[in-house]
Structures are given as structure tokens and as C-alpha cells.
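Below is one structure, written out as C-alpha cells; comments come after it.
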Amino acid sequence: MNQNLHKLSNETVAIVLTKLEPISAFLKDKSLFEIVINRPYQVMTEGIEGWKTIEAPALSFDELMGIAKVVASYSKQKISDKNPILSATLPGNERIQIVIPPAVEKDTISMTIRKPSSRNFSLEELANKGLFSVCEQVSFTPLNDYQSRFSELKHIEHSLATAYSNKDFVSFLNQAVKCQKNILIAGKTGSGKTTLSKALIAKIPDNERIITIEDTPELVVPQPNYVSMIYSKDGQGLASVGPKELLESALRMRPDRILLQELRDGTAFYYIRNINSGHPGSITTVHASTALAAFEQMTLLVKESEGGGDLERDDIRGLLISMIDIIVQCKRVEGKFKVTEIYYDPFKQRNIFGGN
């Protein structure tokens with residue numbers, strides 16, 4: 001039985017790879033970040049040198065629809081007029097987003113393929129590549145007041161604040177992960193959020209039990225004691241479970257940390273529940289334009305969620321400021337991943353907690 005299932009799985013992968021043959025060269029090209037198809041007979045790629053357009057005579061509308069259906073079958077999902085949007089992971093771990101009519105213009109199909117990094121970089125390696133070369137400190141409390149107010153902080157916060165004030169961001173983030181600070185990585189799509197989150201996750205001590213919650217497998221957890229939980233995006237997939245159900249399950253699985261892959265829609269509310277349940281040390285991502293704007297984005301996401309709709313906006317924002325210790329803003333600058341801002345303000349949190 002197991003051999004039959006293994007054979008069936010291999011056959012399914014072979015069918016997908018055969019269908020993807022017209023773009024296989026782009027999938028194998030390690031210099032590319034993104035592969036997009038906006039319409040039949042054309043492929044666009046993004047690499048270090050920017051966007052390029054390539055004619056693709058083999059990619060007719062029917063051929064693209066064939067790819068969409070095979071990918072849907074491979075990922076145990078459906079794509080049709082009634083379900084025109086598909087999020088999936090290809091056999092090579094590339095993330096693919098497919099949109100077909102009527103959700104896009106007639107006779108067109110949109111495919112966006114995000115290629116995973118060919119290797120995982122350590123925080124130190126990223127720093128040596130200039131990750132923090134343009135980084136600015138962001139806080140509600142004036143930075144000039146930090147040194148004079150160190151005596152207000154506990155020992156670990158004193159050490160963190162010292163590294164932060166000295167712009168020793170590698171030491172700062174290393175300490176932050178080890179002492180289970182809640183870290184939010186913000187930026188737009190393709191800004192390097194996942195690359196940085198992998199580097200930070202690698203800093204979690206090996207003796208901690210980690211539960212990850214994702215809609216597509218992307219996070220790399222090198223620690224031996226971890227469980228990767230997957231929820232069905234938009235109710236697709238074999239199991240109709242969402243982040244709420246997985247979080248409730250994770251809380252019963254003896255976790256030291258629960259890591260949500262990305263905060264959007266209802267997941268932002270469950271992020272608050274996770275932190276508030278006594279499981280700090282979260283490392284997660286959100287789409288936002290600046291570090292402080294991440295608070296506003298999170299407030300909107302929580303407010304729009306089913307669980308947070310009745311909460312007042314100011315209460316949500318205050319709760320987020322009290323719970324999120326660090327926000328790291330990522331951006332791609334001239335084709336290179338950069339951290340442009342780091343928010344850290346223990347004094348603001350201390351005021352919210354009443355000086356405790």
C-alpha cells in the first residue's frame with residue numbers, strides 16, 4: 001500500500017514537472033527571484049538586474065489552463081470559474097499564485113511564482129552582506145533619552161537597549177530571540193522578510209519545542225523538536241481547517257514557541273491570542289510600508305477579523321504596542337535586501353504596563 005502511494009506521488013510530481021517544462025529553465029535559474037505570467041505567450045522574470053520580458057510561444061491559454069489544473073490537482077485543491085484563485089507550492093518548493101477568468105481579464109491567466117532562496121543565510125552572513133547598512137532606529141521615546149533612562153530597565157532590557165543604542169543590530173537580534181522577545185518583520189512582497197525570519201528562527205535554542213502554522217510550507221526550522229502545521233487557505237485543500245483551529249491545537253502540544261508564518265486577515269487576531277496565552281518569542285511577518293505603520297496595519301487586520309471586530313481601535317493598538325517588542329522593516333534597495341528600520345521601545349511598553 002505504501003509503495004503504491006509512493007508510486008502515485010512520484011507519478012503526480014512527474015506530471016507537474018512535465019507541464020512546467022516550458023518554464024523549467026526559469027525555475028532552475030538561481031539568479032531569479034520571481035517568475036510571472038500575465039498573459040499567454042509571455043513570461044517576465046525578476047532578478048538582480050530587474051525585470052525582463054521573454055516571449056514564450058508554447059504558453060498558449062489552453063496550455064496555461066492545463067498547468068493550473070495540474071497544480072491544483074497536485075496540491076489537492078480546485079480551480080474553476082467558481083474558484084478562480086489558487087495558492088500552492090510546486091515540487092521544487094516554489095510558491096505559486098494562479099488567477100484565472102473571471103477573476104482576471106478574459107483569455108488571460110496570471111501566474112506568479114516566488115522562488116525560494118537557494119540557501120539559508122545566517123544573521124551574521126546577512127549582516128556581512130550589508131543587511132543593516134542603511135538601518136535607522138525608530139521609537140516613540142526619543143533615542144537621546146535611552147542612555148539616561150537605562151536604570152528604569154531590567155537587566156536583560158538594559159543589555160538589549162545598549163546593543164540597540166550602539167546600532168549593534170546582530171547582537172541585539174541575537175539577544176532578542178534568545179530571551180523570547182516578540183519580533184514582527186514588516187515589508188512588502190519580495191523585500192526579504194522570509195529570508196530574515198529564517199535567519200532569526202535559526203537562533204532559537206535547540207532545547208525549545210517549536211510549532212509553526214503556515215498556509216504553504218516555507219519556514220525552515222533546524223531545531224530537532226518541531227511540528228509544521230498547515231492550514232487550508234480560503235477553505236481549499238483536503239482538510240478545511242484554519243489558523244484558529246491549528247492555534248487551539250498547538251496550545252495543547254506543549255509548545256515553547258508558536259510561529260505564525262504571516263499575519264493577514266484573521267491570523268492577526270490569533271497572533272494576539274497566541275502571545276497573550278503565555279507563549280512569547282514569536283517571529284512572524286506582515287505587509288507594511290514602515291515599522292510604525294506595521295502597528296496601524298495590524299490594528300486594521302485585527303479590527304477586520306471576526307474575533308476583533310468588537311474591539312476599539314485604540315485598545316487594539318495599545319495591546320499591540322504592549323505585546324510586540326521589536327519590528328524589523330525590510331526593503332529591497334537596488335536589488336539587495338536591506339533592513340531600513342528597527343523599532344524597539346521598552347520605555348513605551350513600560351508606560352503601558354504601568355511601570356512594571
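Numbering starts at 1 and runs along the chain as it is shown here.
Yeah, the Cβs are placed from backbone N, Cα and C, and that goes for glycine too.
As the structure is a computational prediction, the values presented were derived from the model and not from experiment.
In Swiss-Prot this protein carries:
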VARIANT   Arg39 to Ser  In strain: ATCC VR-358 / Fuller / CIP 107027
VARIANT   Thr53 to Pro  In strain: ATCC VR-358 / Fuller / CIP 107027
BINDING   Gly187, Lys188, Thr189, Gly190, Ser191, Gly192, Lys193, Thr194  ATP binding site
VARIANT   Thr195 to Pro  In strain: ATCC VR-358 / Fuller / CIP 107027
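Of all the binding-site residues listed (Gly187, Gly190), Gly187 sits in the most crowded Cβ setting, with the most other Cβ atoms within 10 Å. For Lys193 (ATP binding site), the number of other Cβ atoms no farther than 10 Å from its own Cβ, over all displayed protein chains, is 23.
Sitting within 8 Å of the Cβ centre of Gly187, Lys188, Thr189, Gly190, Ser191, Gly192, Lys193, Thr194, and not among those site residues for ATP, are the Cβ atoms of Thr285, Cys330, Lys331, Arg332. Each residue contributes its Cα atom, and for Gly190 (ATP binding site) and Thr53 (variant position) these two points are 19 Å apart. Using CA atoms as reference points, the variant positions Arg39, Thr53, Thr195 were checked against Lys188 (ATP binding site), and the closest is Thr195. Set side by side, the recorded positions Thr53, Thr194, Thr195 differ in how many other CB atoms lie within 10 angstroms of their CB, and the most is found at Thr194.
Around the Cβ of Ser191 (ATP binding site), a 10 Å sphere holds 22 further Cβ atoms from the protein chains shown. Secondary structure at Thr194 (ATP binding site), as computed by DSSP, is helix.
Each residue contributes its Cα atom, and for Thr53 (variant position) and Lys193 (ATP binding site) those atoms are 26 Å apart. For the binding-site residues Gly187, Thr189, Ser191, Gly192, Lys193, a Cα to Cα distance of within 10 angstroms from Arg39 (variant position) holds for none.
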